[in-house]
Amino acid sequence: MLSRLFRMHGLFVASHPWEVIVGTVTLTICMMSMNMFTGNNKICGWNYECPKFEEDVLSSDIIILTITRCIAILYIYFQFQNLRQLGSKYILGIAGLFTIFSSFVFSTVVIHFLDKELTGLNEALPFFLLLIDLSRASALAKFALSSNSQDEVRENIARGMAILGPTFTLDALVECLVIGVGTMSGVRQLEIMCCFGCMSVLANYFVFMTFFPACVSLVLELSRESREGRPIWQLSHFARVLEEEENKPNPVTQRVKMIMSLGLVLVHAHSRWIADPSPQNSTTEHSKVSLGLDEDVSKRIEPSVSLWQFYLSKMISMDIEQVVTLSLAFLLAVKYIFFEQAETESTLSLKNPITSPVVTPKKAPDNCCRREPLLVRRSEKLSSVEEEPGVSQDRKVEVIKPLVVETESASRATFVLGASGTSPPVAARTQELEIELPSEPRPNEECLQILESAEKGAKFLSDAEIIQLVNAKHIPAYKLETLMETHERGVSIRRQLLSTKLPEPSSLQYLPYRDYNYSLVMGACCENVIGYMPIPVGVAGPLCLDGKEYQVPMATTEGCLVASTNRGCRAIGLGGGASSRVLADGMTRGPVVRLPRACDSAEVKAWLETPEGFAVIKDAFDSTSRFARLQKLHVTMAGRNLYIRFQSKTGDAMGMNMISKGTEKALLKLQEFFPEMQILAVSGNYCTDKKPAAINWIEGRGKTVVCEAVIPAKVVREVLKTTTEAMIDVNINKNLVGSAMAGSIGGYNAHAANIVTAIYIACGQDAAQNVGSSNCITLMEASGPTNEDLYISCTMPSIEIGTVGGGTNLLPQQACLQMLGVQGACKDNPGENARQLARIVCGTVMAGELSLMAALAAGHLVRSHMVHNRSKINLQDLQGTCTKKSA
């Protein structure tokens with residue numbers, strides 16, 4: 001029951017960090033300000049001459065207090081030294097934050113308790129530092145640091161609070177009760193010390209339960225920078241902290257503490273209420289003391305300095321014991337900052353880095369293809385099956401398999417122990433470990449035990465042994481990436497498996513696979529990965545569109561395409577730029593349902609077309625997403641089959657998955673009103689997706705965009721090398737009449753699909769959707785005072801595009817989206833990035849149309865393609881697969 005309550009508390013605090021932090025700080029400031037502004041305004045030594053009660057200050061008291069301060073500083077130093085052994089700057093920073101804020105809360109409480117008398121704080125701080133226990137705070141931080149995502153951070157903090165909260169609460173209670181016994185001793189100094197101790201314990205507990213978990217959650221959220229799908233603060237040697245901490249609380253110890261606390265409660269109750277002397281006597285004595293104090297009235301004096309100067313002088317004036325304490329603190333701080341790192345690294349170098357490596361993330365290179373950190377990187381002679389396929393498995397395995405940890409300048413990942421990601425290479429010591437493997441693959445049973453072992457795992461198996469397990473059906477081939485220590489090794493092993501089954505074993509030699517962030521691919525973009533396909537990316541621009549300039553990335557293997565589009569962009573820019581508008585925005589999904597009779601289908605159709613029916617379906621549809629908002633239904637019949645075309649906004653996502661989820665929920669709601677309805681398929685090709693369809697050309701799908709520009713006659717002659725009249729003539733007879741003669745649907749253009757597909761591949765879109773997205777009609781007219789200028793427009797009714805999800809999560813594709821300023825979701829106006837990308841696509845299509853039509857009108861098309869789009873390699877010197885086979 002208690003664990004569940006603490007778990008709920010931890011989840012709430014971690015999920016609302018800003019609210020908790022602001023609330024805690026506000027409460028602390030309120031405690032201080034209420035005392036400052038409601039107390040008296042007498043400040044002894046500044047504006048009042050207060051009566052002094054002389055007390056004998058023994059030199060032994062000063063010595064004891066100095067020793068206590070030094071011990072407290074040493075204690076804090078050793079605690080931070082132990083934390084540094086973990087090798088995480090986040091643990092240190094978070095622990096420091098905990099210490100600083102705990103001190104602030106404790107100081108506030110002491111000042112409030114002593115009515116602004118700061119001399120008591122000087123004596124209290126050493127006891128506070130001695131009672132700080134960073135082990136609990138660091139344990140909770142470890143829970144958070146073992147997470148892979150921000151949601152997992154919250155869950156792990158909640159789990160940590162469920163495990164640590166009851167224990168820490170009981171410990172705080174017992175400490176307060178034990179230390180509180182000293183407040184009943186009758187010795188004034190001991191009572192003050194014990195009172196400070198109790199306040200210290202309570203301040204620590206308050207910060208640990210409120211401010212600290214919220215701060216951990218917020219710090220990790222703000223510092224989250226993904227690398228191979230994991231945050232930069234994720235430490236692999238914290239992966240087992242959960243199971244370790246779950247077994248920590250000792251039931252016997254817990255019971256003893258509970259019995260102790262009950263006994264101490266009885267002691268306090270007996271001493272304070274049962275055995276307390278007569279309250280009348282104490283009241284009389286108190287009144288006498290009060291009267292005595294009142295007789296010696298404080299005298300008001302005129303302050304000689306300002307209040308801040310008064311407090312500053314009190315802080316600057318130091319006694320010999322304070323000089324000793326500050327000197328010790330300064331020396332330890334210098335040692336910790338400048339000399340501790342090398343000692344820590346030399347100590348950690350003796351430990352096994354296989355179980356606790358800290359991977360140092362590096363900044364991504366300019367091409368945005370990040371290198372995946374490899375915990376274990378095989379050498380080129382790693383196993384009997386080489387990295388490149390086509391090698392027989394009969395070759396022997398190397399006996400020694402080095403695990404190399406290289407420096408930042410190398411092509412492999414770097415392991416840095418006890419240092420942050422920005423540490424210099426000198427501090428980043430490297431080491432080479434060796435794992436001995438038998439010369440022959442071990443039996444499957446032994447390999448399975450190693451694979452399933454928490455201490456060893458796949459890194460202790462050779463590639464030949466992994467392949468042996470795959471062939472024996474112990475490892476599914478599609479799970480290689482998730483079971484290996486790195487995704488790249490899983491891809492490598494799959495290539496080796498595949499090479500033996502290909503007609504040409506060396507077929508994959510020139511298909512690259514190294515140094516790619518496969519964590520962004522898995523579960524999102526592709527399965528059974530064997531590498532990635534590099535495609536040349538060119539840039540066309542600047543495209544002057546709606547008063548802005550864009551450099552448009554285009555991934556293509558067709559020569560002349562980028563150059564031609566670039567010429568069109570130049571012509572548009574010289575003509576003053578293009579203008580565009582988004583006419584409609586709505587993705588569609590068209591399921592098919594069946595009813596017993598055609599009349600029943602007609603009844604459902606009529607009900608869906610009523611405002612009441614549409615409202616019911618819209619409520620069900622809209623409940624599935626923050627962005628999906630049903631706009632309209634287009635319903636048609638074919639016999640007893642009913643086709644319902646849902647159209648909805650989908651924010652910055654292309655939206656097929658989003659609208660499919662909403663459609664499914666809406667159909668289930670519709671089935672409640674018409675139980676006899678049968679759902680045949682959530683997609684009945686009435687959408688229509690990735691197929692030529694007149695409904696997309698007429699009704700639109702995705703973004704409907706129109707773009708226009710006026711090209712001056714001079715630009716037509718000098719840049720496009722033709723005339724306005726010739727271009728209009730070719731456009732009418734080619735794009736309009738020619739397409740009509742061919743029975744084209746939406747193909748009233750020269751080559752819109754070229755530009756659309758090139759941009760789609762570069763920007764991570766679904767390339768198959770160029771079928772509908774390339775629907776375009778290009779119109780040209782004579783314009784200007786003398787009808788020599790060229791007016792051109794492109795209307796594209798079905799651009800299916802998005803800036804989040806799918807391939808847009810891949811880093812190279814994100815780089816291309818960033819070139820256009822539309823990467824990710826638009827926070828201010830959801831959907832605006834996707835709409836802007838659709839405008840850019842339409843504007844670039846118009847540039848491509850302009851240039852190609854000019855080339856056709858001038859007769860330059862064949863000549864340019866002979867220069868830029870023709871291979872100059874003598875193919876007779878190369879033997880293809882079929883030629884080689886026949887030979």
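Just so it is clear, glycine is given a Cβ too, placed from its N, Cα and C backbone atoms.
So, quick note: what you're seeing has the original residues, none of the substitutions.
In Swiss-Prot, a mutagenesis experiment is listed as SER60 to Asn, annotated with the note Abolishes sterol-mediated interaction with INSIG1, and no ubiquitination nor degradation.
Feature annotation from Swiss-Prot assigns domain 'SSD' to 61-218; the stated evidence is sequence analysis.
For TYR77 (mutagenesis position), the number of other Cβ atoms no farther than 10 Å from its own Cβ, over all displayed protein chains, is 18. Mapped onto three states, the DSSP output places TYR77 (mutagenesis position) in helix. What Swiss-Prot says about the mutagenesis result for TYR77 to Ala is this: Greatly reduced sterol-mediated ubiquitination and degradation of HMGCR. Marked reduction in the sterol-mediated ubiquitination and degradation of HMGCR; when associated with A-75. Completely abolishes the sterol effect on ubiquitination and degradation of HMGCR; when associated with A-75; A-76 and A-78.
A mutagenesis experiment is reported in Swiss-Prot for this position, LYS89 to Arg, and the note states: Little effect on sterol plus mevalonate-stimulated ubiquitination and degradation of HMGCR in the presence of INSIG1. No sterol plus mevalonate-stimulated ubiquitination and degradation of HMGCR in the presence of INSIG1; when associated with R-248.
For the mutagenesis result LYS248 to Arg, the note given in Swiss-Prot is Some reduction in sterol plus mevalonate-stimulated ubiquitination and degradation of HMGCR in the presence of INSIG1. No sterol plus mevalonate-stimulated ubiquitination and degradation of HMGCR in the presence of INSIG1; when associated with R-89.
As annotated by Swiss-Prot, active site, charge relay system applies to LYS690 (among others), with the evidence given as similarity to another entry. When Cβ atoms from all protein chains are considered, those within 10 Å of LYS690 (active site, charge relay system) total 17, not counting its own.
Contacts of ASP766 (active site, charge relay system) defined by a Cβ separation under 8 A and a same-chain sequence distance of 6+ are given as MET654, TYR760, GLU800, GLY806, GLY807, in order along the sequence. Annotation comment: Swiss-Prot describes ASP766 (among others) as active site, charge relay system.
Swiss-Prot lists HIS865 with the feature active site, proton donor.
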Pairwise CA distance, LYS690 (active site, charge relay system) versus TYR77 (mutagenesis position), rounded so that it is a whole Å:
65
Three-state secondary structure of ASP766 (active site, charge relay system) from DSSP?
coil
